[in-house]
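A short worksheet on the structure shown next.
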Amino acid sequence: MKPHFRNTVERMYRDTFSYNFYNRPILSRRNTVWLCYEVKTKGPSRPPLDAKIFRGQVYSELKYHPEMRFFHWFSKWRKLHRDQEYEVTWYISWSPCTKCTRDMATFLAEDPKVTLTIFVARLYYFWDPDYQEALRSLCQKRDGPRATMKIMNYDEFQHCWSKFVYSQRELFEPWNNLPKYYILLHIMLGEILRHSMDPPTFTFNFNNEPWVRGRHETYLCYEVERMHNDTWVLLNQRRGFLCNQAPHKHGFLEGRHAELCFLDVIPFWKLDLDQDYRVTCFTSWSPCFSCAQEMAKFISKNKHVSLCIFTARIYDDQGRCQEGLRTLAEAGAKISIMTYSEFKHCWDTFVDHQGCPFQPWDGLDEHSQDLSGRLRAILQNQEN
């Protein structure tokens, strides 16, 4: 027997979906929250649960929020199937509010047989410290099952369009800047949840052998400091990592380099123009010519921000890439090669090392010395 569904709809109209799931990070007048859900069961016996939609208002009483409506319904279902394990997936226009987030964490802590994956179109009050802490509490895994939260990318929007929209068999047409907004929100969520890189990803991509092969991605780790009483103070909430977006991934037809993704997110930090900041980047490859030009423009226009770049390897250090690095240095950026100290710092700060110390690879120091000499020659405009 199924419990009765209340306050649900089967599908939404196309304009309703496009309006409410539009993923620009800062939006007004989107006060209705749409929650599309799917419930799957583990094991050979799978009760036929239908995917449906809850909706509610942002500023209404908590019990009318779609997240709470879902759990009210789901709790009734659980009473009929206490021994079953469930995988619940949400696709939601706004991430849950602080109170909903805390109640969700309590529910999941009390029912370890339920796992919840949340795909969000936008982040609600992502700048609020209390909200950030609530999200971390919901998504942390150390003390037992919790939720997994991700930003909706093209694939999730396409899935919702096919599953929850009266699409009349028309294909999903992404709006302008969908992939760019996805990257911005992905980076901001990573900052909030303090995502860490897995050790193999770090050691593979940051290996500093000068002529290494098969490293086609650029990883960029970053941290931000603010000057206070003549001392640089680390801003823990402004720390994270990202990588370039390959062509045809997450809706990027032409791809987007890590440095440009990083520049996209800085305006959302809302750095105080009357304060001095130092941004430090640790990159697996040095910037290409175009990215170096854009980074130079940024620091030229933002005099309150200084930029330090430590790179593991030099990308195509012939021709225009050399010119780009010189332009970036002339604009005021400090460019250096990563040494053991920087590799260890990245390992300790950005990697989920599980308490294991950083183990340098063979040739690390020799490669750093060689690359440092080549970088000096490039910046001094000397022939190799």
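One is the number of the first residue shown, and numbering goes on along the chain from there.
Here the Cβ of each residue, glycine as well, is placed from N, Cα and C on the backbone.
Those substitutions? Not in this structure, it's all original residues.
Annotated domain 'CMP/dCMP-type deaminase 1' per Swiss-Prot: 29-138, in sequence order, evidence recorded as sequence analysis.
In this view, LEU80 (mutagenesis position) is surrounded by 11 other Cβ atoms within 10 Å of its Cβ, with every protein chain counted. A mutagenesis experiment is reported in Swiss-Prot for this position, LEU80 to Asp, and the note states: Remains sensitive to HIV-1 Vif and able to bind Vif.
According to DSSP, GLU85 (mutagenesis position) sits in a coil region rather than a helix or strand. A mutagenesis experiment is reported in Swiss-Prot for this position, GLU85 to Gln, and the note states: Does not decrease cytidine deaminase activity.
Long-range Cβ proximity for PRO210 (mutagenesis position), meaning a same-chain Cβ under 8 A and a gap of 6 or more residues, is found for ARG313, ILE314, HIS367, ASP370, LEU371, ARG374. The note that Swiss-Prot attaches to the published mutagenesis PRO210 to Ala or Gly is: Nearly abolished catalytic efficiency of cytidine deaminase activity.
According to Swiss-Prot, the domain 'CMP/dCMP-type deaminase 2' annotation covers 214-328.
Under mutagenesis, Swiss-Prot gives ARG215 to Ala or Glu with this note: Abolishes enzyme activity. Under the DSSP three-state reduction, ARG215 (mutagenesis position) is assigned to coil, being neither helix nor strand. Of all Cβ atoms in the protein chains displayed, 17 besides its own lie within 10 Å of the Cβ of ARG215 (mutagenesis position).
The local packing around CYS221 (mutagenesis position), expressed as other Cβ atoms within 10 Å of its Cβ over all shown chains, amounts to 24. Per Swiss-Prot, mutagenesis CYS221 to Ser is noted as: Does not decrease cytidine deaminase activity.
What Swiss-Prot says about the mutagenesis result for ASN244 to Ala is this: Abolishes enzyme activity. All protein chains considered, the CB of ASN244 (mutagenesis position) has 21 other CB atoms within 10 Å.
Swiss-Prot gives this note for the published mutagenesis ARG256 to Ala: Strongly reduced cytidine deaminase activity. Taking all protein chains in view, 18 other C-beta atoms sit within 10 angstroms of the C-beta of ARG256 (mutagenesis position).
The Cβ of HIS257 (Zn(2+) 2 binding site) has THR218, ASN244, PRO287, CYS288, SER290, CYS291 as same-chain neighbours under 8 Å, each 6 or more residues away in sequence. Look at Swiss-Prot and you will find HIS257, CYS288, CYS291 tagged as Zn(2+) 2 binding site, backed by experimental evidence.
Quoting Swiss-Prot on the mutagenesis of GLU259 to Gln: Decreases cytidine deaminase activity and antiviral activity. Residues near GLU259 (mutagenesis position) in space but far in sequence (CB under 8 A, at least 6 apart, same chain), listed by position: THR218, LEU220, THR283, PRO287, CYS291, ALA292, GLU294, MET295. In this structure, GLU259 (mutagenesis position) is part of a helix by DSSP.
If you look up Swiss-Prot, you'll see GLU259 marked as active site, proton donor, on the strength of experimental evidence.
Here the residue is the original one, while Swiss-Prot reports the published mutagenesis ASP264 to Ala with the comment Nearly abolished cytidine deaminase activity. When Cβ atoms from all protein chains are considered, those within 10 Å of ASP264 (mutagenesis position) total 15, not counting its own.
Record note (Swiss-Prot), mutagenesis LYS334 to Arg: In 4KR mutant; decreased ubiquitination and degradation by an ECS complex hijacked by HIV-1 Vif; when associated with R-297--R-303. The unchanged residue is displayed. Just so you know, the Cβ of LYS334 (mutagenesis position) picks up 13 other Cβ atoms within 10 Å once every protein chain is counted. A strand conformation is recorded for LYS334 (mutagenesis position) in the three-state DSSP classification.
Note on ARG374 (mutagenesis position): other Cβ atoms within 10 Å of its Cβ, all shown chains, come to 17. For the published mutagenesis ARG374 to Ala, Swiss-Prot gives the following note: Reduced cytidine deaminase activity.
Note on the domain 'CMP/dCMP-type deaminase 1' (29-138): its mean pLDDT in the predicted model is 85. Note on proximity: of the mutagenesis positions LEU80, GLU85, ARG215, CYS221, ASP264, the one nearest LYS334 (mutagenesis position) is CYS221, by Cα distance. Excluding HIS257, CYS288, CYS291 themselves, the residues of that chain whose CB lies within 8 A of the CB mean position for the Zn(2+) 2 site are, in sequence, THR218, ASN244, ALA258, GLU259, LEU260, PRO287, PHE289, SER290, ALA292, GLU294. Take the CB of CYS291 (Zn(2+) 2 binding site) and look out to 10 A: across all protein chains shown you find 24 other CB atoms. Within 10 Å of its Cβ, the residue among the recorded positions GLU85, CYS288 with the fewest other Cβ atoms is GLU85.
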